[in-house]
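Novice: Among the features that Swiss-Prot reports, substrate binding site is placed at Thr41, Arg42, Asp105, Asp106, Val107, Leu108, Tyr109, Thr110, Gly111, Arg112, Thr113, Arg138, Val162, with the record citing similarity to another entry. One mutagenesis experiment named in Swiss-Prot is Arg15 to Gln, and its note says No effect on ability to regulate the pyr operon; no effect on uprtase activity. Where Swiss-Prot documents Thr18 to Ala as a mutagenesis experiment, the accompanying text is: No effect on ability to regulate the pyr operon only in presence of excess pyrimidines; reduced affinity for RNA; no effect on UPRTase activity. For Arg19 to Gln, Swiss-Prot lists a mutagenesis experiment annotated as follows: Loss of ability to regulate the pyr operon; no effect on UPRTase activity. In Swiss-Prot, the entry for mutagenesis His22 to Ala states: Loss of ability to regulate the pyr operon and to bind to RNA; no effect on UPRTase activity. The structure shown retains the original residue. Mutagenesis annotation in Swiss-Prot: Arg27 to Gln, described as No effect on ability to regulate the pyr operon only in presence of excess pyrimidines; reduced affinity for RNA; no effect on UPRTase activity; the structure shown retains the original residue. Annotation of the mutagenesis experiment Thr41 to Ile in Swiss-Prot: Reduced ability to regulate the pyr operon; reduced affinity for RNA; loss of UPRTase activity. Listed in Swiss-Prot is the mutagenesis experiment His140 to Ala, annotated as follows: Reduced ability to regulate the pyr operon; decreased UPRTase activity. In Swiss-Prot, the entry for mutagenesis Arg141 to Gln states: Loss of ability to regulate the pyr operon; highly reduced affinity for RNA; no effect on UPRTase activity. The structure shown retains the original residue. Here the residue is the original one, but Swiss-Prot notes a mutagenesis experiment at this spot, Arg146 to Gln: Reduced ability to regulate the pyr operon, and loss of ability to bind to RNA; no effect on UPRTase activity. Recorded in Swiss-Prot as a mutagenesis result, Lys152 to Gln carries the remark: No effect on ability to regulate the pyr operon only in presence of excess pyrimidines; reduced affinity for RNA; no effect on UPRTase activity.
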Amino acid sequence: MNQKAVILDEQAIRRALTRIAHEMIERNKGMNNCILVGIKTRGIYLAKRLAERIEQIEGNPVTVGEIDITLYRDDLSKKTSNDEPLVKGADIPVDITDQKVILVDDVLYTGRTVRAGMDALVDVGRPSSIQLAVLVDRGHRELPIRADYIGKNIPTSKSEKVMVQLDEVDQNDLVAIYENE
C-alpha cells in the first residue's frame, strides 16, 4: 500500500479529541451517568484519552470500559483457525443499565463494527441511550448508522484505506489514507 495523504498528525488528533470531549460534555449537560466504551483495539485508547480530557475539563473522572466485538461481526466467516467463535466480551467496570453509553471507535466505515458493538452492549445491559464517537468518518455506510461525535470527515473511495495509528499501539499518532496497489 502506498501512503496517499496524511490527514491528521499528532497535534490534529489531540485537537479533535479535545473538541469531541467538549461536545460530549455540552450535549450531555456534564458527564454524570455517562460511560465511555471503546471498541477494541484503538477505540479503547481513544476512549481513555477522551476520559482524561473530560476529567481535565470537568474535574470528575469518567468511567471507561471496553468491548471486543469479534463474536458479533456478521462479516467475518471464520473467527478462529478451528472454526470456533472467538468469545472475548466486555470489560465494563460498572452496570450500564440506565446509563448513557458513548461507544468510541477509530474509523466509521460500513457501520458493521458499530452495529456489532451495539449488539455486544445490549448483551451486557440496557443503557438509556447509546451515542457514537469516532475519530474518522470515511463514509460508504452499508447500515443506517451515524456518529454523534466526529473528529474528522474524510471523503474516500472504496479502493482507499484509512489507517489510524495511535502511540499506545503503533508508537505514533497519525491518520493517513493509503491507496491499495
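Even glycines carry a Cβ here, placed using N, Cα and C.
If you look for the noted substitutions, you won't find them, since the model keeps the original residues.
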Novice: What subset of the binding-site residues Asp105, Val107, Tyr109, Gly111 lies within 10 angstroms of His140 (mutagenesis position) at the C-alpha level?
Specialist: Tyr109, Gly111
Novice: From the binding-site residues Asp105, Tyr109, Gly111, Val162, pick the residue whose C-alpha lies nearest to the C-alpha of Arg19 (mutagenesis position).
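Specialist: If we rank Asp105, Tyr109, Gly111, Val162 by Cα distance to Arg19 (mutagenesis position), first place goes to Asp105.
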Novice: Near Val162 (substrate binding site), which residues of its chain come within a Cβ-Cβ distance under 8 Å, counting only those 6 or more away in sequence?
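Specialist: In sequence order, Ile7, Val107, Tyr109, Val136, Arg138, Ile154, Thr156, Val175, Ala176, Ile177, Tyr178 meet the Cβ cut-off.
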Novice: Between the recorded positions Thr18, Thr41, Thr113, where is the Cβ count within 10 Å the lowest?
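Specialist: If we count Cβ atoms within 10 Å for the recorded positions Thr18, Thr41, Thr113, the smallest count is at Thr41.
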Novice: Using Cβ atoms only, which residues of the same chain lie under 8 Å from His22 (mutagenesis position) while being at least 6 residues apart in sequence?
Specialist: Ile57
Novice: Using Cβ atoms only, which residues of the same chain lie under 8 Å from Arg27 (mutagenesis position) while being at least 6 residues apart in sequence?
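Specialist: Listed in sequence order: Gln131, Asp148.
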Novice: Taking Cα-Cα distance, which of the binding-site residues Asp105, Gly111, Thr113 are within 10 Å of Arg141 (mutagenesis position)?
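Specialist: The binding-site residues passing the 10 Å Cα test are Gly111.
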